[in-house]
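Take a look at the structure set out below.
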Amino acid sequence: DQGAGVTYLEPSGSQIGHKESIKDTARVLGRMFDGIEYRGYGQEVVEELARYAGVPVFNGLTDEFHPTQILADLLTMREHSGKPLQQTAYTYVGDARYNMGNSLLLIGALLGMDTRIGAPKALWPSENIIAQAHSLAEKSGARLLLTEDPQEAVRGTDFIHTDVWVSMGEPKEVWHERIDLLRGYRVTADLMAAAGNPQVKFMHCLPAFHNRETKVGEWIYKTFGLDGVEVT
């Protein structure tokens, strides 16, 4: 849209981390481009790229963080809440251990927002991420809540976020364990109503398993009897 020259290197078209070290790749790309966006699994990869590229490196998604998605989500919440960010409450429900749960917790803590997570304790962010969030909240005045009760997590909230329960690359067998843990954390009409806020809005970074119109959605329905997974 802005007229930049963009080159896309897909996994099959690059030897990064395989036949060529991250360091060497960073140095070469840094001489060819004005900026690099990395979207992949390892947080350590994007950090090493940033150390050696000599140009700005953007995290487009890793296993730990999804900052570009969070910037878009913040803009959306600002546009649709009618409140300053510091007065806006939002809740993440589901598996909170990975990039979306981590990023939503930390950005809310940084910006002084009312930030909640509703998840089984086994699926909370790591102790290190939680400690970082509390440290940021002490400076910003953010209100943080981590609870295993999804009803408590959404009470009075302005936005309810969720994400898929099984990430790319995880084996199919994981579905059984995740669904057993997370059945009570699906975003349903009842959970939206539990917010007690007629203006509450739903957010998802997508793609979402919300019906039977995909192969996975149909398999989930036949196997577990669920029409939709994390949201219905």
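Every residue gets a Cβ built from N, Cα and C, even glycine.
Annotation for THR68 (carbamoyl phosphate binding site): spatial neighbours GLU37, PHE58, ASN59, GLY60, LEU61, criterion Cβ-Cβ under 8 Å with sequence separation of six or more. The carbamoyl phosphate binding site annotation in Swiss-Prot covers GLN15, ARG39, HIS66, PRO67, THR68, GLN69, HIS204, CYS205, LEU206, PRO207, THR232 and rests on similarity to another entry.
Here Swiss-Prot describes VAL45 to Ile as a natural variant; the accompanying note says: In strain: NCTC 11050. VAL45 (variant position) carries a helical DSSP state (H, G or I).
Record note (Swiss-Prot), natural variant ARG51 to Cys: In strain: CCUG 4557. The unchanged residue is displayed. Under the DSSP three-state reduction, ARG51 (variant position) is assigned to helix.
Looking at Swiss-Prot, the entry for natural variant SER81 to Cys says: In strain: NCTC 11050. When secondary structure is read from DSSP and collapsed to three states, SER81 (variant position) falls in the helix class.
When Cβ atoms from all protein chains are considered, those within 10 Å of PRO84 (variant position) total 11, not counting its own. Per Swiss-Prot, natural variant PRO84 to Thr is noted as: In strain: CCUG 4165A and CCUG 4557.
Here the residue is the original one, while Swiss-Prot reports the natural variant VAL93 to Ile with the comment In strain: NHITCC 2376. DSSP assigns VAL93 (variant position) to a strand. Around the Cβ of VAL93 (variant position), 26 further Cβ atoms fall within 10 Å across all displayed protein chains.
When secondary structure is read from DSSP and collapsed to three states, MET168 (L-ornithine binding site) falls in the coil class. What Swiss-Prot records for ASN99, ASP163, SER167, MET168 is L-ornithine binding site.
Taking Cβ-Cβ distances under 8 Å and a sequence gap of 6 or more within the same chain, the neighbours of VAL187 (variant position) are VAL93, ILE160, THR162, PHE202, GLU230, VAL231, THR232. Under natural variants, Swiss-Prot gives VAL187 to Phe with this note: In strain: NHITCC 2376.
All protein chains included, ASP163 (L-ornithine binding site) registers 24 other Cβ atoms within 10 Å of its own Cβ. The recorded positions close to HIS204 (carbamoyl phosphate binding site), defined as a CA atom within 10 A of its CA, are ASP163 out of VAL45, ARG51, SER81, PRO84, ASP163, MET168. Cβ proximity to the L-ornithine site centre (mean Cβ of ASN99, ASP163, SER167, MET168, cutoff 8 Å) flags the following additional same-chain residues: ASP63, TYR98, MET100, VAL164.
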